[in-house]
Amino acid sequence: MGMRMMFTVFLLVVLAATIVSFTSDRASDGRNVAAKAFHRIGRTIRDECCSNPACRVNNPHVCRRR
């Protein structure tokens with residue numbers, strides 16, 4: 001292979017690695033956002049239940065202090 005061909009192959013490999021890295025970072029960001037939203041929803045439901053006496057009596061495992 002000539003020098004130009006080797007340089008072209010090198011650039012293609014770098015480009016492919018960059019694209020794979022970028023898309024995997026974006027996917028992990030999406031999972032983190034989903035986990036944070038799930039945690040926030042759970043905390044909101046727990047807080048609303050624990051502030052309601054009837055719900056607190058029926059669900060003591062939810063309102064247990066940690």
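Cβ from N, Cα, C; glycine included.
Don't look for the substitutions in this one, it keeps the originals.
Swiss-Prot lists Glu48 to Gln among its mutagenesis entries, and the accompanying note reads: Loss in inhibitory potency on alpha-4-beta-2/CHRNA4-CHRNB2 and loss in inhibitory potency on alpha-3-beta-2/CHRNA3-CHRNB2; when associated with lack of gamma-carboxyglutamation at Glu-48. Glu48 (mutagenesis position) falls within a helix when secondary structure is assigned with DSSP. Within the same chain, residues at least six positions away from Glu48 (mutagenesis position) with a Cβ under 8 Å of its Cβ are Cys55.
The note that Swiss-Prot attaches to the published mutagenesis Ser51 to Ala is: 2.5-fold and 3.3-fold decrease in inhibitory potency on alpha-7/CHRNA7 and alpha-4-beta-2/CHRNA4-CHRNB2 nAChR, and 1.4-fold increase in inhibitory potency on alpha-3-beta-2/CHRNA3-CHRNB2 nAChR; when associated with lack of gamma-carboxyglutamation at Glu-48.
Under mutagenesis, Swiss-Prot gives Pro53 to Ala with this note: 17.7-fold and 50-fold decrease in inhibitory potency on alpha-7/CHRNA7 and alpha-3-beta-2/CHRNA3-CHRNB2 nAChR, respectively, and complete loss of activity on alpha-4-beta-2/CHRNA4-CHRNB2 nAChR; when associated with lack of gamma-carboxyglutamation at Glu-48. In three-state terms derived from DSSP, Pro53 (mutagenesis position) belongs to a helical segment.
While the structure shown retains the original residue, Swiss-Prot records the mutagenesis experiment Ala54 to Gln with this note: Loss of inhibitory potency on all receptors tested (alpha-4-beta-2/CHRNA4-CHRNB2, alpha-7/CHRNA7, and alpha-3-beta-2/CHRNA3-CHRNB2); when associated with lack of gamma-carboxyglutamation at Glu-48. When other Cβ atoms within 10 Å of the Cβ of Ala54 (mutagenesis position) are tallied across all protein chains shown, the result is 8.
Here the residue is the original one, but Swiss-Prot notes a mutagenesis experiment at this spot, Val57 to Tyr: 40-fold increase in selectivity on alpha-4-beta-2/CHRNA4-CHRNB2 over alpha-7/CHRNA7; when associated with lack of gamma-carboxyglutamation at Glu-48. The Cβ of Val57 (mutagenesis position) has no same-chain neighbour under 8 Å that is 6 or more residues away in sequence.
Recorded in Swiss-Prot as a mutagenesis result, Val57 to Ile carries the remark: 2-3-fold decrease in inhibitory activity on alpha-4-beta-2/CHRNA4-CHRNB2 and alpha-7/CHRNA7, and 10-fold increase in inhibitory activity on alpha-3-beta-2/CHRNA3-CHRNB2; when associated with lack of gamma-carboxyglutamation at Glu-48.
Quoted from Swiss-Prot, the note attached to the mutagenesis of Val57 to Ile states: No change in inhibitory potency on alpha-4-beta-2/CHRNA4-CHRNB2 and important decrease in inhibitory potency on alpha-3-beta-2/CHRNA3-CHRNB2; when associated with lack of gamma-carboxyglutamation at Glu-48.
In Swiss-Prot, the entry for mutagenesis Asn58 to Ala states: 10.1-fold decrease in inhibitory potency on alpha-7/CHRNA7 nAChR, 2.6-fold increase in inhibitory potency on alpha-3-beta-2/CHRNA3-CHRNB2 nAChR, and complete loss of activity on alpha-4-beta-2/CHRNA4-CHRNB2 nAChR; when associated with lack of gamma-carboxyglutamation at Glu-48. The structure shown retains the original residue. DSSP assigns Asn58 (mutagenesis position) to a helix. Other Cβ atoms within 10 Å of the Cβ of Asn58 (mutagenesis position), summed over all protein chains shown, number 10.
For Asn59 (mutagenesis position), other Cβ atoms within 10 Å of its Cβ number 14. The annotation that Swiss-Prot gives for the mutagenesis experiment Asn59 to Ala reads: No change in inhibitory potency on alpha-7/CHRNA7 and alpha-3-beta-2/CHRNA3-CHRNB2 nAChR and complete loss of activity on alpha-4-beta-2/CHRNA4-CHRNB2 nAChR; when associated with lack of gamma-carboxyglutamation at Glu-48.
Other Cβ atoms within 10 Å of the Cβ of Pro60 (mutagenesis position), summed over all protein chains shown, number 9. Annotation of the mutagenesis experiment Pro60 to Ala in Swiss-Prot: 2.5-fold and 4-fold decrease in inhibitory potency on alpha-7/CHRNA7 and alpha-3-beta-2/CHRNA3-CHRNB2 nAChR, respectively, and complete loss of activity on alpha-4-beta-2/CHRNA4-CHRNB2 nAChR; when associated with lack of gamma-carboxyglutamation at Glu-48.
Contacts of Val62 (mutagenesis position) defined by a Cβ separation under 8 A and a same-chain sequence distance of 6+ are given as Arg46, Cys49, Cys50, Cys55, Arg56, in order along the sequence. Here Swiss-Prot describes Val62 to Asn as a published mutagenesis experiment; the accompanying note says: Small increase in inhibitory potency on alpha-4-beta-2/CHRNA4-CHRNB2 and loss in inhibitory potency on alpha-3-beta-2/CHRNA3-CHRNB2; when associated with lack of gamma-carboxyglutamation at Glu-48.
Swiss-Prot lists Val62 to Ala among its mutagenesis entries, and the accompanying note reads: 1.5-fold and 12-fold decrease in inhibitory potency on alpha-7/CHRNA7 and alpha-3-beta-2/CHRNA3-CHRNB2 nAChR, and complete loss of activity on alpha-4-beta-2/CHRNA4-CHRNB2 nAChR; when associated with lack of gamma-carboxyglutamation at Glu-48.
In the structure as shown, the Cβ atom of Ser51 (mutagenesis position) sits within 10 Å of 10 other Cβ atoms. The number of other CB atoms found within 10 A of the CB of Pro53 (mutagenesis position), across every protein chain shown, is 8.
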